[in-house]
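As structure tokens, the structure follows; a few thoughts come after it.
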Amino acid sequence: MQLYTYLYLLVPLVTFHLILGTGTLDHGGALTERRSTDATALKPEPVLQKSAARSTDDNGKDRLTQMKRILKKRGKNARGDEEYSKFIEREREAGRLDLSKFP
């Protein structure tokens, strides 16, 4: 009879202690916020795809791809011949160009 009395008092106490102490149920479901945030912190972060990591311009186009196309079109020149002559002309008109340094 005494054994049943102790078990009657001990079983709810042990169950209550296990639930609050571990913070989980039988299947690993989180009961407390503290345990759920710890579990979230252990999850790996998603890896960014290349397209998500690249910046885009106002039209939503990929800047890196656009720059590659422009450079491929220009060839080995830093600027195309037309761009270079327009740049020289603008600088001459603005008076910021020293004519002795450029042809």
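One is the number of the first residue shown, and numbering goes on along the chain from there.
For all residues, glycine too, the Cβ spot is worked out from N, Cα and C.
Long-range Cβ neighbours of GLU89 (divalent metal cation binding site) (same chain, at least 6 residues apart, Cβ-Cβ under 8 Å): none. The divalent metal cation binding site annotation in Swiss-Prot covers GLU89, GLU93 and is backed by similarity to another entry.
While the structure shown retains the original residue, Swiss-Prot records the mutagenesis experiment TYR84 to Val with this note: 23-fold decrease in potency for NR2B/GRIN2B with a relative increase in selectivity for this subunit; complete decrease in potency for NR2D/GRIN2D. In the three-state DSSP reading, TYR84 (mutagenesis position) counts as helix.
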Cα-Cα, whole number of Å: TYR84 (mutagenesis position) versus GLU93 (divalent metal cation binding site)? 14
